[in-house]
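A.B. asks: Here's the feature list from Swiss-Prot:
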type: DOMAIN; residues: 120-227; note: domain 'sHSP'
type: MUTAGEN; residues: Val181 to Ala; note: Impaired dodecameric oligomer structures formation leading to reduced chaperone activity
Amino acid sequence: MASTLSFAASALCSPLAPSPSVSSKSATPFSVSFPRKIPSRIRAQDQRENSIDVVQQGQQKGNQGSSVEKRPQQRLTMDVSPFGLLDPLSPMRTMRQMLDTMDRMFEDTMPVSGRNRGGSGVSEIRAPWDIKEEEHEIKMRFDMPGLSKEDVKISVEDNVLVIKGEQKKEDSDDSWSGRSVSSYGTRLQLPDNCEKDKIKAELKNGVLFITIPKTKVERKVIDVQIQ
């Protein structure tokens, strides 16, 4: 579409010569058309809506026979940070929230190219943390690479499990010295049916294992006499 601008032309006035009188009836109207330009913001928005992600699958040796699949953009829900839920800025999480997060994470996990023990060439992504609720206990796993048991502190405050980790590194040479400190922490609301004074923790090869035993529920049976 084009927009039209209409106006009437009149004679120019010169300071050296007297201007002739021109009546408004003798003015000749004409029109000028300008092409309408599409705003760049609309075009950019259209490109973003039609953008796609390209995922490469089935890569073989020597980069032979690779296929690509077009997928719409979607937000990844899996946390891939080294400590998983150990985020100092995250709010306190409950056990049920962790279990729900694990369910969503495993539903969204995709097989990736690699080697596994079976030799099939496809392996699953390892989550940086895991939690399992069994019949008599709750088991947790947190990946803490580079930390020793002296760097990790676990405590129970009221009904909240507190996990803190801190790692200090000092780098020095002939001309420069520096120190880096990394701290992590999380607070987990424990369920009511657990024995807080019998929680066990073990750190092996940068992996923290926590076992929380559940309280034994004794079922009381009462016989009702029939009259």
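Using N, Cα and C of the backbone, Cβ positions are placed for all residues, glycine too.
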A.B. asks: Mean pLDDT over the domain 'sHSP' (120-227): what is the value?
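C.D. replies: It averages 83.
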A.B. asks: Please classify the secondary structure at Val181 (mutagenesis position) using three-state DSSP.
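C.D. replies: In three-state terms, Val181 (mutagenesis position) counts as strand.
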A.B. asks: Please work out the number of neighbouring Cβ atoms within 10 Å of the Cβ of Val181 (mutagenesis position), leaving out its own Cβ.
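C.D. replies: Counting Cβ neighbours of Val181 (mutagenesis position) within 10 Å gives 9.
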